[in-house]
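As written in Swiss-Prot, here are the features:
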- 138-427: domain 'Protein kinase' (DOMAIN)
- ILE144, GLY145, TYR146, GLY147, ALA148, PHE149, GLY150, VAL151, VAL152, LYS167: ATP binding site (BINDING)
- LYS167 to Met: Abrogates kinase activity and autophosphorylation. Retains ability to homodimerize. Abrogates ability to induce ubiquitination and degradation of LEF1 and repress canonical Wnt/beta-catenin signaling. Abrogates ability to induce MYB degradation, and reduces ability to repress MYBL1 and MYBL2 (MUTAGEN)
- ASP264: active site, proton acceptor (ACT_SITE)
- THR298 to Val: Abrogates autophosphorylation. Retains ability to homodimerize. Abrogates ability to induce MYB degradation (MUTAGEN)
- THR298 to Asp or Glu: Abrogates autophosphorylation (MUTAGEN)
- CYS437 to Tyr: Abrogates homodimerization and intermolecular autophosphorylation, with consequent loss of kinase activity. Loss of nuclear localization (MUTAGEN)
Amino acid sequence: MSLCGTRANAKMMAAYNGGTSAAAAGHHHHHHHHLPHLPPPHLHHHHHPQHHLHPGSAAAVHPVQQHTSSAAAAAAAAAAAAAMLNPGQQQPYFPSPAPGQAPGPAAAAPAQVQAAAAATVKAHHHQHSHHPQQQLDIEPDRPIGYGAFGVVWSVTDPRDGKRVALKKMPNVFQNLVSCKRVFRELKMLCFFKHDNVLSALDILQPPHIDYFEEIYVVTELMQSDLHKIIVSPQPLSSDHVKVFLYQILRGLKYLHSAGILHRDIKPGNLLVNSNCVLKICDFGLARVEELDESRHMTQEVVTQYYRAPEILMGSRHYSNAIDIWSVGCIFAELLGRRILFQAQSPIQQLDLITDLLGTPSLEAMRTACEGAKAHILRGPHKQPSLPVLYTLSSQATHEAVHLLCRMLVFDPSKRISAKDALAHPYLDEGRLRYHTCMCKCCFSTSTGRVYTSDFEPVTNPKFDDTFEKNLSSVRQVKEIIHQFILEQQKGNRVPLCINPQSAAFKSFISSTVAQPSEMPPSPLVWE
């Protein structure tokens, strides 16, 4: 995982400060100074189930059909699509392995035949279409992650041969709460348009509504995540830390501008590709900011080590400052290569925080519940010990610690915002590196680099969650989601569907969601 080299570029900084677009100085970056490579850790799986994604209406792929009229071709394609998802022929939506039977590798078969049959995702082909060439030497599909509410696989998109991630959202329609949560996440994934936030590239064709139980979302495939990188033995340069932190805050500024709280920012939810581009993922716990302070918000959020003090103290109302606290913990973890506040229980978590920050004022605890305040006031009065942050590593410079101390503030109303954190001088080099050789918003020409006019864009309008107010039954939400997915089908792209014959797919559908121990722990009940 390497970062390209870059020299401080006065024109870019001028562009940033003045907010105008500028072409960079005219030297070409032919000789990048590569930073130490951070290869993604390999996943050890006992079996690599054979390869899994099929493209939809072949009419869309081959508009020119010599032997049939376009109308007939469209009809044939529609028939093929219907057959693929025809409830009459498939009693269950997908055949699942027999109970208790581990899905084994596919039986040996000629490679080409096996590859084509094994692809998990396929297009809706009809007899006149031909398989894309790249189906012959495809990587096997394999599980790459288990989120709070779903399983993620790495698969090949048969339309272009690109590797993508396929996320299965299972058991969507168990109850109304689950339906609403999944619909919210799905709408968010389709709403996001930002390079540091994971978004939906596609949603697989749903079957007939009577057989509609799971949702499959296609996203970009990322090779690693910040957790794997932090625990790996590879050195992390200060350039890596700056460019990672810059991208986390850039994505968070966008999310917060949309009025969204992520509520589970942790290293494992920050995906990183081989070019060090970072994307925030897993919106299973995200929600729109609650501006009415009298409305209670759930406390079952944020993995304990990254949980802000106001949540630990039972506050019934919190803001997007909880995400900034999590980022501060991650910043310290990037510097020190270990978890900053690694406690065994939520109460100990709070005690470790006050060991560093000192005993909070009553004003800083104003939103806490009485039991939590009593716990703090019963204990000894602690002085802050913030200078200890300089011992995290040699990279914990004055600027780094200054920014870190603006994030790790007990009182959420005094914690720095993502927007203000991005203006901190510590991040100037990260911004420069990102926009000089990593981003998609700036581009290079023969005369140099042309920078975007807005380095850290926000979204307008905000994400609208009013759709949730009128959802009253599982069947109603199911119909709305089914319709929503059909409407999302991207223009003239061939729709994708699951190939239920694929061995990998059989393994995929039997794979389970995170065990309860991996879920964010339940909130502390203060006496």
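Please read every residue number as a count from 1 along the shown chain.
In case you wondered, yes, glycine gets a Cβ from its N, Cα and C as well.
None of the substitutions listed is reflected here, since the structure keeps the original residues.
Note that the coordinates shown come from a computational prediction; the quantities given were computed from them, not determined experimentally.
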- Those recorded positions listed as VAL152, CYS437, and which of them has the most Cβ atoms within 10 Å of its own Cβ: VAL152
- Task: Go through the recorded positions LYS167, ASP264, CYS437 and tell me which ones have a CA within 10 A of the CA of VAL152 (ATP binding site).
- Result: LYS167
- Query: According to DSSP, which of helix, strand or coil covers VAL152 (ATP binding site)?
  - Reply: strand
- Would you count the other C-beta atoms found within 10 angstroms of the C-beta of LYS167 (mutagenesis position) for me? 24
- Round to a whole number and give the Cα-to-Cα distance in Å for the pair ASP264 (active site, proton acceptor) and LYS167 (mutagenesis position). 18
- Item | Cβ neighbour count within 10 Å of ASP264 (active site, proton acceptor) | 25
